[in-house]
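Under the heading domain 'Peptidase C21', Swiss-Prot lists 730-884. Annotation of the published mutagenesis C783 to S in Swiss-Prot: Complete loss of protease activity; the original residue is retained in the structure shown. Annotated active site, for protease activity per Swiss-Prot: C783, H869, in sequence order, evidence recorded as experimental evidence. Quoted from Swiss-Prot, the note on mutagenesis experiment D843 to A is: 70% loss of deubiquitinase activity. Quoted from Swiss-Prot for the published mutagenesis I847 to D: Almost complete loss of deubiquitinase activity. Among the sequence features in Swiss-Prot, the mutagenesis site I847 to A is noted as follows: 80% loss of deubiquitinase activity. One mutagenesis experiment named in Swiss-Prot is G865 to A, and its note says 70% loss of deubiquitinase activity. The ATP binding site feature in Swiss-Prot is assigned to G976, F977, A978, G979, C980, G981, K982, T983; the stated evidence is similarity to another entry.
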Amino acid sequence: MAFQLALDALAPTTHRDPSLHPILESTVDSIRSSIQTYPWSIPKELLPLLNSYGIPTSGLGTSHHPHAAHKTIETFLLCTHWSFQATTPSSVMFMKPSKFNKLAQVNSNFRELKNYRLHPNDSTRYPFTSPDLPVFPTIFMHDALMYYHPSQIMDLFLRKPNLERLYASLVVPPEAHLSDQSFYPKLYTYTTTRHTLHYVPEGHEAGSYNQPSDAHSWLRINSIRLGNHHLSVTILESWGPVHSLLIQRGTPPPDPSLQAPPTLMTSDLFRSYQEPRLDVVSFRIPDAIELPQATFLQQPLRDRLVPRAVYNALFTYTRAVRTLRTSDPAAFVRMHSSKPDHDWVTSNAWDNLQTFALLNVPLRPNVVYHVLQSPIASLSLYLRQHWRRLTATAVPILSFLTLLQRFLPLPIPLAEVKSITAFRRELYRKKEPHHPLDVFHLQHRVRNYHSAISAVRPASPPHQKLPHALQKAALLLLRPISPLLTATPFFRSEQKSMLPNAELSWTLKRFALPWQASLVLLALSESSILLHKLFSPPTLQAQHDTYHRHLHPGSYSLQWERTPLSIPRTTAFLPFTPTTSTAPPDRSEASLPPAFASTFVPRPPPAASSPGAQPPTTTAAPPTPIEPTQRTHQNSDLALESSTSTEPPPPPIRSPDMTPSAPVLFPEINSPRRFPPQLPATPDLEPAHTPPPLSIPHQDPTDSADPLMGSHLLHHSLPAPPTHPLPSSQLLPAPLTNDPTAIGPVLPFEELHPRRYPENTATFLTRLRSLPSNHLPQPTLNCLLSAVSDQTKVSEEHLWESLQTILPDSQLSNEETNTLGLSTEHLTALAHLYNFQATVYSDRGPILFGPSDTIKRIDITHTTGPPSHFSPGKRLLGSQPSAKGHPSDPLIRAMKSFKVSGNYLPFSEAHNHPTSISHAKNLISNMKNGFDGVLSLLDVSTGQRTGPTPKERIIQIDHYLDTNPGKTTPVVHFAGFAGCGKTYPIQQLLKTKLFKDFRVSCPTTELRTEWKTAMELHGSQSWRFNTWESSILKSSRILVIDEIYKMPRGYLDLSILADPALELVIILGDPLQGEYHSQSKDSSNHRLPSETLRLLPYIDMYCWWSYRIPQCIARLFQIHSFNAWQGVIGSVSTPHDQSPVLTNSHASSLTFNSLGYRSCTISSSQGLTFCDPAIIVLDNYTKWLSSANGLVALTRSRSGVQFMGPSSYVGGTNGSSAMFSDAFNNSLIIMDRYFPSLFPQLKLITSPLTTRGPKLNGATPSASPTHRSPNFHLPPHIPLSYDRDFVTVNPTLPDQGPETRLDTHFLPPSRLPLHFDLPPAITPPPVSTSVDPPQAKASPVYPGEFFDSLAAFFLPAHDPSTREILHKDQSSNQFPWFDRPFSLSCQPSSLISAKHAPNHDPTLLPASINKRLRFRPSDSPHQITADDVVLGLQLFHSLCRAYSRQPNSTVPFNPELFAECISLNEYAQLSSKTQSTIVANASRSDPDWRHTTVKIFAKAQHKVNDGSIFGSWKACQTLALMHDYVILVLGPVKKYQRIFDNADRPPNIYSHCGKTPNQLRDWCQEHLTHSTPKIANDYTAFDQSQHGESVVLEALKMKRLNIPSHLIQLHVHLKTNVSTQFGPLTCMRLTGEPGTYDDNTDYNLAVIYSQYDVGSCPIMVSGDDSLIDHPLPTRHDWPSVLKRLHLRFKLELTSHPLFCGYYVGPAGCIRNPLALFCKLMIAVDDDALDDRRLSYLTEFTTGHLLGESLWHLLPETHVQYQSACFDFFCRRCPRHEKMLLDDSTPALSLLERITSSPRWLTKNAMYLLPAKLRLAITSLSQTQSFPESIEVSHAESELLHYVQ
């Protein structure tokens, strides 16, 4: 802690780094070790979990794996956990040999490996099956325990008496007994079906496997007992689902504490030591609590487990808020349920949690805390709190006292009258009691009792039982009548008195109530207790305990008690009887490497000639293990495994039967289906006498047969095919194979000299050096040696001699080193020898060479040349500019739009293929050494050399790959069934102009010939068709690879890397028809993963049809064929002359060719098409044909197949071909059976692609109605904030960021259902706050012009009434002047132009109807004529030409983007008007209002421009008020189109939609030229002149984007059926319909491109305004278009063009000063200057900030008005507003003053403000809402980039 405080104190100083250096230095070794041991890229969410398990992984690995966390756990188990346990020689079971070799390198005590093939797929994992059991006393069982029953483990111990310990790894989720829900779903998931548990590691479905569902019972037992045999089971460690168990012989000794004598325990302190302890185990799970069960309900435990942190936070939240609504707990839970840490919680658990929290909110603990109280007050409080309990306790006690007299006789002193005398007479005497027969001698016993009492108390006689004090009290009471008592016996007087006298007797007499009364009292007391318990609440203590137990449950722990297991018998451990073996003698680690201790060799079968050879006899074997569907280690391949092996191994064999009765923990053994029948043993397998070492997996071809290979394997192997006929040029042998200085097989350098090399740097092929150095002369081109010598201080001679000790001479002195010099292969060898790592800085960036486990580092710079050169040291290079888009994008778009016979190409997208250097290096190395291909072996020494030889070219490419990293290239994959027509559409595509720069690569010369014939190119273009080798040496923009799967592995990567000019790759092929296999035994190409799996993600769709195969073949494959010929499937004895012959081998093919038949192998016929029936030759190799080759053979011919050869090969027996047998017998060929791992993953399409747009059904989801009370009424005037009508309030709590949706509670009930109210799924990017730095410009020089002087004489003297009109005898009112103030001139300035005020001019709208509206003759819908269709198509083609689009291409519909447009449209509709306005227009959503009806009203405005200044009456602009349904449904469509238009618009076309004046200025400066004149155009009645062609154009635009058809139909229906209050209208443009501006702009642009050949000429369009930079030639078809148009043009050739109120030119743009001058005059006279001044000032600054160049934009007549405006702002604006006239950064105080009152700031003014000011203003609440806010426009322009 003190050290951390010191570091914090040093943080701001320079002493922190030196202080941290020791810490960083200490972590280097651990990080390096972690990266080397665990090199995989682990998901970041799993890294903390692995670290909590104690696994030291750093998370910095880069290798990818489908289940990297499982590999990490497994590596830790083997290399760390098991390695420490293996202290003696041990055996390992169920592990790949390669993995075992690496494990043995970690710990040499791992001596032998035993593998058993218990499943057919185990043959891919285990090369051999061990015939015997392990021999060492310690065994490690790898990931197989879950498939074995304890009885089988007992059998293993009984069969191996020397076996003491069995370490086993078990993979089973410990929570499997709860449910199918995993506690760590990111790490693993599982499901349980019947008796099988299906385990999926890290979501890798392909790596899933099955195991018995009761495998978790291994975690519930602690011992196994069979008679006198005992095995103890110990759980050593658990890492999630992986557990390490130790099973050892015997039982553990008893706990010493249990032997302690009982006499030692004199207290309770150590009492538990005397009791036996439970064997409880627990497992790590997420921190959770268990919710209580609901009352009288049973809920699964898994649905009641919730995170403790969430529960505690929710508990506090529900009691901390002031107001809690019913939806608050659910909303709180919703915030946490989406967190990744809580993915283990079920949805039912979340539901139970929020319900539990809501229903238990009222509960509070009933406790009080009285500290400072007196004892009496505390006693009073105690009695008040506990009086019920005290009473209930006292009543039974009192009831019991009533019976005490009957069971315990206690005498009570009572006075009894014996006699009464008077007048000397005895009037009364008590009779003596009668003494009945004392049966039980009670009197005797009483006397004895009294005698005993008397003996103790002799002073108490039997009949004088009164105490002495009582006797004295009696004498005092009787003293007054003592004379009368003298005669009583008490006083010993016999004389009777005259006076009345009574004789009393005082005795101790027993008294008792009747027993019936006692029982009644007792029953009443017990009843009171019962009633108290039934009707009274629990006690305070019980309430307190229940509250805390109910609302504060403890943490849930996954634990249970382990118990012993007794088994009645054993079950065989193996399915065969193992042989006996003994342990090999122990040898030192230095003398003997780890190897298989008892690897067996299959016994060769007896010779056929031996007369005594008999078939081996078989014996019965014990039952097999419990059914293991798959083993765990086949899914989580360890780190010890090769990194290139990602395919999971096969599972062990499934056991169908079981034998009876077993313990309950493993019920599978009771099932008779679990164990298989008795299997025969394999007596022909015996152990080898001399185990070969594992470190030599390959043999020299000249050596004898591999001892690990049995002769029966050699017997079934294929014979070597005959050699091919040599080509015309001489072939040379591969130098590396025949190098006498090398020995052993050809292997990658990293395998011969294993170390941690950087990826793809040590994969070059070489051989071990066998001879010492031959002292070769040092090469002349030795710059690499010089660079290394300068860095390592080792001489060049020593470096060269060192290379001759590790590399063969053929790799040191050859044509490559003599011509191009040494390469990085030699650098890697030097780095390995001298233990350094080199960083080579090439043109493409730094690349590491040499081992990574060294500390020494050197730097080398490589320049590509020519010639290339290595130099010491590091060269600093500047960064390259980033690309602005891939050059293949136009090609891909063209492919998407290309059609052949009306069908699209069958693909969806181009996939970016990241090239693999390792794949390319592997192939080029094999080509360079002559293992694949023949180019490097061609001898061209006899011919005249005009350039580098093919081998030199290959070497150059190899060098290029060493210093250039990979790149990413688009790849389009066309895949389909044989004959589906993959080639023909591509051939037609390549004939187009855009794809003319291509080349085709084919696997065979036959296929290349077919391409040449089909393309029909000139002879000079024949170089474009190549075989796969020669294609690598050529260059083109587009590469087509036909039959990609017949190319060597890595060919795609090498083709891309070898051609820097390549932009697009098109690959054709069928993954079902097999792949390439090298014919050279030295080729390492087979080490690469299969291309079928690697290219599978690129297959967007698989064409499941055929144009080739006849109907008889199509029926076999259940596929549709367009070939109507029925075809034939039969057999022939001899081939026909014209029929092609397909053979299995090259030798047979050569034989048939020599006999005069056309023949080829089945494999080489792939891609060919035959017209005659194909003849398939059947021979002894037919049964070995793969399913892929069988498919190729059956699908070559258009007319069928005929088999020639013995019919036994198609008879369906074991010696026949299964697919050929099905075909010959007309049986269906099930593709899933022949291609089980590949065919199910193909996305089949059954017909050619006719459209690319998806089909959408439905529009809006139905919403649940809200039911209200029938007597629910609202007041007549409802305020917008009224909320008493809310039935419930459910506020949304978004997961990220604030709520962006606006409130909809105020919407009219009829409009609310029209809103989707969708939350935006895409967060818009933050608006850039950066401000462009101001550029220094010369301030403009203004001629002196006084604003007031110019304004005084600007307005001419005239009578305003002369400019008005009469409409139906009523004068208009567009020039009001009466009582209007004025100060600048003699009349109000508002008379400058007409003012449209519908409220003050009743004639405005009626008088404007005839000019603004066009009516239909009847109510019938508008009919789209043929001319409309033709003109619409012409305009659409012109519009596509403007956007460089293909008219026939379509864009797939993007539902996510459309949903965002819906949200954006609703946001604009709710924010563009105030809530009061929306409520006031509730009738717009009235259901009785037909959505085709439009209400027309006049727009209120005072428009001031050049056309209206000093003009007369002007018709108003009409607005169309449409139904809300139209706006909310079609509005998103227009915004959707706008996004794509903005993305596709060429830079030479400017659209002013959503643009600011500053953007207009920048575009003009970039694109407009100084050429004059420019063409400006405006139309007369543009909206009214659009007829049916506009509807056709708009429909075609929507169809291109694949807008749902019902929306297109709705748009057409509205346009052709619109009606108003004045009558039905034509399909004219209505201002107010969705997309008015966009559609007008597109129509205008289409007309321009129909009239002119635009080319790259800059064009500006905005609605009906347009500007062309210079005159253009007219198109030849313009007259045909013009005659159909209804437009009236207003063309103007001018040197000072006006566009959207701005004068534009190459200098920029400037606001029309005349219009601005008039607006200022009107603002002054209207006394509205304070509200409008800032807006006008910002418009003025656009041109003012241009500097002196602004004068080039204005006509001379407007210079005075520009100067007057400048004078006005200088005089009338305050200082803080004048800062807008300067480019300098404003001061903070001035900024605050400007943003203090922007209430009347207009939209244009907002656009013109600098970004800093605009951001400050928008943060203020009083800013008004614009009809189209800047945020909406920005979102529309940026949305496409975040969706696509």
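Positions of Cβ are set from backbone N, Cα and C atoms, glycine also.
The noted changes are left out; the structure has the residues it started with.
Structural mapping of features recorded in Swiss-Prot.
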{"residue": "C783", "record": "mutagenesis position", "contacts (Cβ under 8 Å, 6+ apart)": "G821, L822, H869, F870, S871"}
{"residue": "I847", "record": "mutagenesis position", "contacts (Cβ under 8 Å, 6+ apart)": "P758, T761, T839, V840, D962, T963, P965"}
{"residue": "G976", "record": "ATP binding site", "contacts (Cβ under 8 Å, 6+ apart)": "P906, K982, D1070, Y1102, C1103, W1104, W1105"}
{"residue": "F977", "record": "ATP binding site", "contacts (Cβ under 8 Å, 6+ apart)": "D1070, L1072, Y1102, C1103, W1104, W1105, S1106, F1117, I1119, T1195"}
{"residue": "A978", "record": "ATP binding site", "contacts (Cβ under 8 Å, 6+ apart)": "D1070, Q1073, S1106, R1108, I1109, L1191, V1192, T1195, R1196"}
{"residue": "G979", "record": "ATP binding site", "contacts (Cβ under 8 Å, 6+ apart)": "S1106, Y1107, R1108, I1109, S1121, T1169, T1195"}
{"residue": "C980", "record": "ATP binding site", "contacts (Cβ under 8 Å, 6+ apart)": "C1103, W1104, W1105, S1106, Y1107"}
{"residue": "G981", "record": "ATP binding site", "contacts (Cβ under 8 Å, 6+ apart)": "C1103, Y1107"}
{"residue": "T983", "record": "ATP binding site", "contacts (Cβ under 8 Å, 6+ apart)": "W1011, A1014, D1042, L1068, G1167"}
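With the fewest other C-beta atoms within 10 Å around its C-beta, H869 stands out among the recorded positions H869, K982. Of the chain residues outside the ATP site list G976, F977, A978, G979, C980, G981, K982, T983, D1070, C1103, S1106, Y1107, R1108 have their Cβ within 8 Å of the site's Cβ mean position. Across the domain 'Peptidase C21' (730-884), the prediction's mean pLDDT works out to 82.
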